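**Q** Shown below is the structure under consideration.
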Amino acid sequence: MTMITDSLAVVLQRRDWENPGVTQLNRLAAHPPFASWRNSEEARTDRPSQQLRSLNGEWRFAWFPAPEAVPESWLECDLPEADTVVVPSNWQMHGYDAPIYTNVTYPITVNPPFVPTENPTGCYSLTFNVDESWLQEGQTRIIFDGVNSAFHLWCNGRWVGYGQDSRLPSEFDLSAFLRAGENRLAVMVLRWSDGSYLEDQDMWRMSGIFRDVSLLHKPTTQISDFHVATRFNDDFSRAVLEAEVQMCGELRDYLRVTVSLWQGETQVASGTAPFGGEIIDERGGYADRVTLRLNVENPKLWSAEIPNLYRAVVELHTADGTLIEAEACDVGFREVRIENGLLLLNGKPLLIRGVNRHEHHPLHGQVMDEQTMVQDILLMKQNNFNAVRCSHYPNHPLWYTLCDRYGLYVVDEANIETHGMVPMNRLTDDPRWLPAMSERVTRMVQRDRNHPSVIIWSLGNESGHGANHDALYRWIKSVDPSRPVQYEGGGADTTATDIICPMYARVDEDQPFPAVPKWSIKKWLSLPGETRPLILCEYAHAMGNSLGGFAKYWQAFRQYPRLQGGFVWDWVDQSLIKYDENGNPWSAYGGDFGDTPNDRQFCMNGLVFADRTPHPALTEAKHQQQFFQFRLSGQTIEVTSEYLFRHSDNELLHWMVALDGKPLASGEVPLDVAPQGKQLIELPELPQPESAGQLWLTVRVVQPNATAWSEAGHISAWQQWRLAENLSVTLPAASHAIPHLTTSEMDFCIELGNKRWQFNRQSGFLSQMWIGDKKQLLTPLRDQFTRAPLDNDIGVSEATRIDPNAWVERWKAAGHYQAEAALLQCTADTLADAVLITTAHAWQHQGKTLFISRKTYRIDGSGQMAITVDVEVASDTPHPARIGLNCQLAQVAERVNWLGLGPQENYPDRLTAACFDRWDLPLSDMYTPYVFPSENGLRCGTRELNYGPHQWRGDFQFNISRYSQQQLMETSHRHLLHAEEGTWLNIDGFHMGIGGDDSWSPSVSAEFQLSAGRYHYQLVWCQK
């Protein structure tokens, strides 16, 4: 044990937080989570241990701008200015200094290992009592599961130790410091330490005791570590559970270890042995260790699909059977290996349906509770995710237990990121930083290696490639050869990774960056000598309205076996709740706390909002990742299961044939598909509709029974095919009514019954419509070529740093947002049964024509207005965001009804999950409340739209809401939007894709850009 003087002054003088060689003082060795049961039955059933006591709750807290400002008296008693805060928590969420959001840039001046003298410091204290029996015998430990970023600990005025690495436990022996009666803990937490240079992750920078604190009482002679692993024969019919147990304390000949394996209440195997390890070298073996091997016949294998778990109980006892203590863990029998270029689980090639997950809560910051963790897992499972990457640090220890039990594959990642260094490997190639890096990797492995859900270790994130990585890679491979290691830094395919694990590599497009090229994922596989599997550690940047082109990745994954999936970036928007002057909550992002530097809304890349409400993109991910694939041939549906281990024992296939959303026939067939098997389903003779319309076949896989992660009726997969389009020629009903045209100097006015249409001859636009005496328009019907920029359109561009390559900057520079219409033609003709208005406009900016739009409006005796639009795009202007029409309707109706793709928001490059049907939703549901407002709510493939008294027919895309594109473009946060008068309608003949391969470079694939020179579309507008 390191002994230093107890005084605060000496601790401050040492400045351990600016010494990369000092990562801890007096911290105990890492190990799996302990409970020290004194009853083996309680260990087997995982009941709360009487030896484990939570210290979570109210602590006293005082904040200081720097550690030097902390008075020495605080070690002995609480300060007058001390407040009460809840532990665990981040102190910024209680109003003490500010959270800082940055992606790459360090939030402090880069001068490792030194940190600013203005180093916010939180002083926590707690008084508590311990059981008298704990003082008389054994060892009492205190466990801090997570403290950001470094801390010193005192107990009863005496210095205990020091710890850093905010994402792994720091555990100390308190036995020598405790006394009878009341005890007092004092914890001085520093916001910045040399460890902060290794924690430059893309997240909010927050501080404090943000994970659980507990006391653990162990006997003097105790289990100090245990490690379980499973081995198999070739066909997995026989297994061996290897359990290596280590003890500390007085080694006696009468000590024994028993390891028993349980399946529920049934003991599967058991073994007992004295201590004394196998011979290691010429000096012998470990006297304080023993390895037991238990044979298991026909083990039930663990996978994310079927997370079968056993329970291993490790007992330390005397020769006569007297129990000293027991530890336990869940055991999953599974094997991970790479063979023939494939990542295999239990001999089957995995397809990783993964997502990156930060630990984030909108109210509690980086504090995770069990309810939120379970909610995340259920949502992931319900949306066909089978894997999660702990980005970019070891998670709360409970997370792994839950992943074991519910079934998720985990990439466990070391808390190392030096993204803001230039070059990135400045620290990771420096031997002075090897001890700090080593502790972050080795302690992660020692804590988490008993979890079957952990199938891959990661050396960290975005830290370049240095010699320290190579050393730690070799250490892991030596200590735990049962799992592969991945690491993206330095090019994603270095010697420090078993898996090619790029981030944001594209399917077919190379990105030849100097030194670290990102090849297309297809090309990467074929590089000379390359035999490893490829799994994208990050892809499909889901920032705001994004995930365009996701289907392209999944086509490639299913086509090329060594492309074994990836991890979407990322799971949850990292917005935080703030309150306005009236106490109303709103969602904040970088800069909203006065934090500098900051990276604005770049913290919001989630498939779900911070409150776990899904983004529309989540449905696209669910559909592309679904475990059942379908092929239609004639009357036969071929269903293919992508489950590797699960037989379809809880699935029904519902099928329905509908004509323009009207059901004509339906049925239900139980699915009986073996893992990786197929089932052919013969449909009956389908009805032949007599009326016109599109005939669609829709299949949905429904789970009739609830599961551990889904309710009864859960839909896990679906597909839709258009069978036919019945065409009919319907002659207009004979009408003696003929629209009447009136011409004035200013307008063309057409009247028919109680309806009127007014075209302004000076502007050439439809300026007003009346039904009776009620005006229908608040703004004219005009061409529209722009959209409120998406995050993907903006990229890295900002006011102080313009990226001319970003779509929005190209559109601005070309004048798309500022273009004004010059009237070229506006004429009216009376036909035999209709009035025809013909217009032409040149949309210009600074004298340059960007678009020419020609329209005809044909208003017939039935009151229908048929609109035909032809648009020419200048060859030297950027591809436009949309080609469509826009107006502000006077009505605000409660509901929107349409025949087209839905129900969720969809875009041309993100619509595979949408189904063609007749949909009816509240107007409010047509708007997607992205925290950073942008273009949203589009519905593609629309043949009919009904809103209020109006109906539109044709083949178009639309969005409709209370917010104009202008307001969306000019507003920084969704809570600042105000419902405008009437309703804004955008009807597009064509709309550019949204992209999403990444969010900092133009990522809309060429096939989804509006690159043609001419466009033509038609629609009919009438009143019901």
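Backbone N, Cα and C atoms are what each Cβ position is placed from, and that goes for glycine too.
Below, the features straight out of Swiss-Prot:
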BINDING   Asn103, Asp202, Glu462, Glu538, Tyr539, Ala540, His541, Asn605, Trp1000  substrate binding site
MUTAGEN   Asp202 to Glu or Asn  Causes a significant decrease in binding affinity in the absence of monovalent cations or in the presence of potassium ions, but only a moderate decrease in the presence of sodium ions
MUTAGEN   Asp202 to Phe  Obliterates all binding and catalysis
MUTAGEN   His358 to Asp, Phe, Leu or Asn  Less stable to heat than wild-type. Causes significant destabilizations of the first transition state
MUTAGEN   His392 to Glu, Phe or Lys  Essentially inactive unless very rapid purification. Causes very large destabilizations of the transition state
BINDING   Glu417, His419, Glu462  Mg(2+) 1 binding site
ACT_SITE  Glu538  active site, nucleophile
MUTAGEN   His541 to Glu, Phe or Asn  Poorly reactive with galactosyl substrates. Less stable to heat than wild-type
BINDING   Asn598  Mg(2+) 2 binding site
MUTAGEN   Phe602 to Ala  Decreases the stability of the loop 794-804
MUTAGEN   Gly795 to Ala  It forces the apoenzyme to adopt the closed rather than the open conformation. Reduces the binding affinity
MUTAGEN   Glu798 to Asp or Gln  Small increase of the catalytic efficiency, when the sodium concentration increases
MUTAGEN   Glu798 to Ala or Leu  The catalytic efficiency is not increased, when the sodium concentration increases
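What does the local environment look like for each feature on the list?
**A** Around the Cβ of Asp202 (mutagenesis position), the same chain contributes Thr102, Asn103, Val104, His392, His419, Phe602, Cys603, each under 8 angstroms and 6 or more positions distant in sequence.
DSSP gives Asp202 (mutagenesis position) a coil state; it is part of no helix or strand.
Within the same chain, residues at least six positions away from His358 (mutagenesis position) with a Cβ under 8 Å of its Cβ are Met203, Ser391, Asp570, Trp571, Val572, Gln574.
With a 10 A radius on its CB, His392 (mutagenesis position) counts 25 other CB atoms from all the protein chains. The DSSP secondary structure for His392 (mutagenesis position) is coil.
Under DSSP, Glu462 (substrate binding site) is assigned to coil, being neither helix nor strand in the three-state scheme. Long-range C-beta contacts of Glu462 (substrate binding site), restricted to its own chain and to partners at least six residues apart, with a cutoff below 8 Å, comprise Asp200, His392, Glu417, Thr418, His419, Met424, Glu488, Gly489.
The local packing around Glu538 (active site, nucleophile), expressed as other Cβ atoms within 10 Å of its Cβ over all shown chains, amounts to 25.
Mapped onto three states, the DSSP output places His541 (mutagenesis position) in coil.
The DSSP secondary structure for Asn598 (Mg(2+) 2 binding site) is coil. Residue environment of Asn598 (Mg(2+) 2 binding site) contains 23 other Cβ atoms, counted within 10 Å of its Cβ in all protein chains.
Cβ neighbour count for Phe602 (mutagenesis position) (all protein chains, 10 Å cutoff from its Cβ): 22.
Cβ-based neighbour count (10 Å, all protein chains) for Gly795 (mutagenesis position) stands at 22.
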**Q** List nothing but the largest Cα to Cα distance in Å, as a whole number, among the residues Asn103, Asp202, Glu462, Glu538, Tyr539, Ala540, His541, Asn605, Trp1000 that the record says bind substrate.
**A** 18
**Q** Give the distance between the Cα atoms of His541 (mutagenesis position) and Gly795 (mutagenesis position), rounded to the nearest whole Å.
**A** 11
**Q** I'd like the Cβ neighbour count for Asn103 (substrate binding site), meaning other Cβ atoms within 10 Å of its Cβ, all protein chains included.
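**A** Cβ-Cβ neighbours of Asn103 (substrate binding site) within 10 Å number 20.
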**Q** Residues with Cβ closer than 8 Å to the Cβ of Tyr539 (substrate binding site), same chain and 6+ apart in sequence?
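**A** Correct list: Met503, Tyr504, Ala505, Tyr553, Gly566, Phe567, Val568, Trp569, Asp997.
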**Q** Go through His419, His541, the listed recorded positions, and name the one with the sparsest Cβ surroundings, counting other Cβ atoms within 10 Å.
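**A** Selected from the recorded positions His419, His541 on minimum Cβ neighbours within 10 Å: His419.
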**Q** Given the recorded positions Glu538, Asn598, Gly795, which lie within 10 A of Trp1000 (substrate binding site) by CA-CA distance?
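**A** Checking Cα-Cα distances against Trp1000 (substrate binding site), the recorded positions within 10 Å turn out to be Gly795.
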**Q** So if I draw a 10 Å sphere around the Cβ of Glu417 (Mg(2+) 1 binding site), how many other Cβ atoms end up inside it?
**A** 26
**Q** Quick one: pull the CA-CA distance for Gly795 (mutagenesis position) versus Glu538 (active site, nucleophile), whole Å only.
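**A** Cα to Cα, Gly795 (mutagenesis position) and Glu538 (active site, nucleophile) are separated by 17 Å.
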